[in-house]
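Report on the following structure.
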Amino acid sequence: MSSLDRKKPQNRSKNNYYNICLKEKGSEELTCEEHARIIFDGLYEFVGLLDAHGNVLEVNQVALEGAGITLEEIRGKPFWKARWWQISKKTEATQKRLVETASSGEFVRCDVEILGKSGGREVIAVDFSLLPICNEEGSIVYLLAEGRNITDKKKAEAMLALKNQELEQSVERIRKLDNAKSDFFAKVSHELRTPLSLILGPLEAVMAAEAGRESPYWKQFEVIQRNAMTLLKQVNTLLDLAKMDARQMGLSYRRANLSQLTRTISSNFEGIAQQKSITFDTKLPVQMVAEVDCEKYERIILNLLSNAFKFTPDGGLIRCCLSLSRPNYALVTVSDSGPGIPPALRKEIFERFHQLSQEGQQATRGTGLGLSIVKEFVELHRGTISVSDAPGGGALFQVKLPLNAPEGAYVASNTAPRRDNPQVVDTDEYLLLAPNAENEAEVLPFQSDQPRVLIVEDNPDMRGFIKDCLSSDYQVYVAPDGAKALELMSNMPPDLLITDLMMPVMSGDMLVHQVRKKNELSHIPIMVLSAKSDAELRVKLLSESVQDFLLKPFSAHELRARVSNLVSMKVAGDALRKELSDQGDDIAILTHRLIKSRHRLQQSNIALSASEARWKAVYENSAAGIVLTDPENRILNANPAFQRITGYGEKDLEGLSMEQLTPSDESPQIKQRLANLLQGGGAEYSVERSYLCKNGSTIWANASVSLMPQRVGESPVILQIIDDITEKKQAQENLNQLQQQLVYVSRSATMGEFAAYIAHEINQPLSAIMTNANAGTRWLGNEPSNIPEAKEALARIIRDSDRAAEIIRMVRSFLKRQETVLKPIDLKALVTDTSLILKAPSQNNSVNLDVVADDELPEIWGDGVQIQQLIINLAMNAIEAISQADCETRQLTLSFSGNDTGDALVISVKDTGPGISERQMAQLFNAFYTTKKEGLGMGLAICLTITEVHNGKIWVECPPAGGACFLVSIPARQGSGT
């Protein structure tokens, strides 16, 4: 008997193999053979020994059991004839060739399929190799066969390839949808320019006709004109962005004097500088000739100066300089003495829709597109733009532009025709920020018998509108910002405060906070009027500090009704406080006493009665980690499961605190929860949180924390039970990401189908605007002018403009890509928006649409866009089913109501279509199941996903009269903390 000695070859080539020499056996031959056989048969993978001709000598037990054979059956027989290779004749022939190759001295390795599981009845994939073994003379005497089961690996690779393919297809579809969306908005923006021109043109004609007549509606004409110009500016900006996205924005190069262009734009701001007492310094050379797109260069300078004047306080300094940089480059610098831009935000400010918001100086108007467009125009010129700190404080913007156009570009000469005037600045937009007679706080002589209302609004047009609505019933005085309002309130407290949120100097939410801090003002009711539809902020303000929150736009009738309610409550409260003060008490004191009394009644001690033996068994054998800590969160005891989860031993945990195992960003919340628990302010709680392990890794767990029963004289002991959910959380995050992508793709596809309907819905109000504008022109042109009819026409123009703006807002909101955030849903707005979206497709398919909603609906938390997508998916399925069938009655009914117990919202989508068979109902919500000729079959699966995200249920019923009825139940919000 000989032993094997495996050596590595000195030089390896295609035909090299490991050199294994045979040596004489030692004196302990029997023992060594026994050990070798134990090891050989104990190997988990396939191992076999063949002679030089490929006949079987030895095979380990695992390989034999996998094929369902014995060694005696195959010993001495060709290896390729064994059970493993009997999948097919081709497999047998392939194995024979591999043996012949190895017998010639070449190492063989490949992936093959064999009958190697369940007694040779199941095919598995193995990483197979044949290693030639030679004696000392170099002759091949054995072949060592090895195989490693890689079936799971192959399946995983195939699944990964499939998922990658699906992801690539989804990404490509999203890209196409994004391009379609950009094209759609470009078309909508372009179509809006015509009706806006038809608003402004007739309006200018009316104003020209009424210029010398002292029309009582002149102020309203100016408001309409000013805001229509603002809307036109935003439409033009969106059109520019769409062109840049489509790479259709080009440059019209012209040889021009940059000094003259810069000087012309700068001169438009001199009036604003005088009104705000700002030192406006321009340093320009006499002449600097460059090849640029003049219009885009003027837009660059205009936007930079506009930002500087927005953020520079009264009495500040603004500089605009033009100079040569390195050879063949012009350098434009615009600096101000405003609050500056933090380094962390200097990249973000050039992103689209980003607006800088800093304490004490907030951008109250605009879309956040100005600097984004500046950057785009600069890069089109192959230039650069940067921002840094200005000397002495403030922001310093630097723009570098090449003086020469790219080689081969067409450059117009100075004599080529150009528009008559350079860029004209609409300074009215920036004059609103300057202090003048209208913007200063206005206080009228008060009459003692009328309640006082203070209006805080930075926009003069809106301020004047609110004042006109209320001045007939109340004593109204105004302030342009929160700081001035706080000063006025200290001297003359109002009965009602009406404030905007986004204002310069002091914002509305900061004003509310300051008012509530002052005892003498804390009882004043506050109404917030804002165009910022932030549901989270709205709920926070309503729950903590304000009595009403009204979104812009709003009707004058609704404003008067809400103001009347708040003022009446304030007057009644004042009378009650006065009555109670005569008795030596106050409402606030009584309320405080009631709350404290109720809190004491709710406190109780929870007794735990578990035996020591039972506790010990649970403690030591539980799969969940159990930790006992003192009030300082120091670890007293930790069970084996916790030690295994975190990697700390029993000695490692001695003297450690749970805070040392807590990531720093979670530590404040954990401390607060623990303090509430110890102080009796919170009951037993469960929280999902992370822990730091000994090896530096982080795990996620569900932690349940409670107080142990406490004996008299003993310190409190805290029980913490930790359930490791790291793998579950990672899987859930991956699933959530895929679901978010799928929901967004579905929403984009839905909006793509609605493009024609939305365009139709926008055209209707725009056509009405044009008709009413022409009618108003005729009525005002009559002698005498028909003022009442003109007024009604203007009111209809405003109404239809609001309707077009609402449609655009609704589309932007529906397409906005964002993470799922659960927050209070405005059901009234959801019902209105959904009805508006479905109106056109239902009419186009001759389907009668009815939307029914209860007056009082349960309050639910969720993602409003996803809920709207769910309803639209169900409704469009119903419309399509009715359209494809020959239905005598074509009816679709959407209903919104509470359930019998009032703890859930029930949404019903009922149609009179052909209905659903029992066979179809069993698979209805399965992914990729569809009864249509086209489509992926994902619509109802996405509806199910959205419902489950909101902890709701979805099901379908078949009414006796025919058709189908889909029902969705979403639980109402329970408490204020969920």
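Even glycines carry a Cβ here, placed using N, Cα and C.
Original residues only.
Secondary structure by DSSP for the domain 'PAC 1' (108-162): 12 helix, 33 strand, 10 coil. For 108-162, the entry in Swiss-Prot reads domain 'PAC 1', with the evidence type sequence analysis.
Feature annotation from Swiss-Prot assigns domain 'Histidine kinase 1' to 187-405.
Taken from Swiss-Prot, the feature domain 'PAS 2' covers 611-681, and the record attributes it to sequence analysis.
Per Swiss-Prot, the feature domain 'PAC 2' maps to 685-737; the stated evidence is sequence analysis.
Recorded in Swiss-Prot as a mutagenesis result, Phe46 to Ala carries the remark: Decreases affinity for agonists and antagonists. Neighbour list (Phe46 (mutagenesis position), Cβ cut-off 8 Å, at least 6 residues apart, same chain): Asn60, Val62, Ala63, Gly66, Gly116, Val126, Phe128, Ala145, Glu146, Gly147, Arg148, Asn149.
Ile74 (mutagenesis position) carries a helical DSSP state (H, G or I). Record note (Swiss-Prot) on the mutagenesis of Ile74 to Ala: Decreases affinity for agonists and antagonists.
Swiss-Prot lists Phe79 to Ala among its mutagenesis entries, and the accompanying note reads: Does not bind agonists and antagonists. Does not stimulate autophosphorylation and transcription of target genes. A helical conformation is recorded for Phe79 (mutagenesis position) in the three-state DSSP classification.
Same-chain residues at least 6 positions away in sequence with a Cβ under 8 Å from that of Ile114 (mutagenesis position) are, in sequence order, Ala67, Trp84, Trp85, Ile87, Thr91, Val123, Ile124, Val126, Phe128, Gly147. Under the heading of mutagenesis, Swiss-Prot lists Ile114 to Ala and annotates it as follows: Decreases affinity for agonists and antagonists.
Listed in Swiss-Prot is the mutagenesis experiment His190 to Ala, annotated as follows: Strong decrease in TodT phosphorylation.
Asp500 to Ala appears in Swiss-Prot as a published mutagenesis result, with the remark: Strong decrease in TodT phosphorylation. For Asp500 (mutagenesis position), other Cβ atoms within 10 Å of its Cβ number 26.
Under its mutagenesis entries, Swiss-Prot includes His760 to Ala with the note: Lack of TodT phosphorylation.
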Please name the residue among the mutagenesis positions Ile74, Phe79 whose C-beta has the most neighbouring C-beta atoms within 10 angstroms.
Phe79
Using Cα coordinates, what distance in whole Å links Ile74 (mutagenesis position) and Asp500 (mutagenesis position)?
90
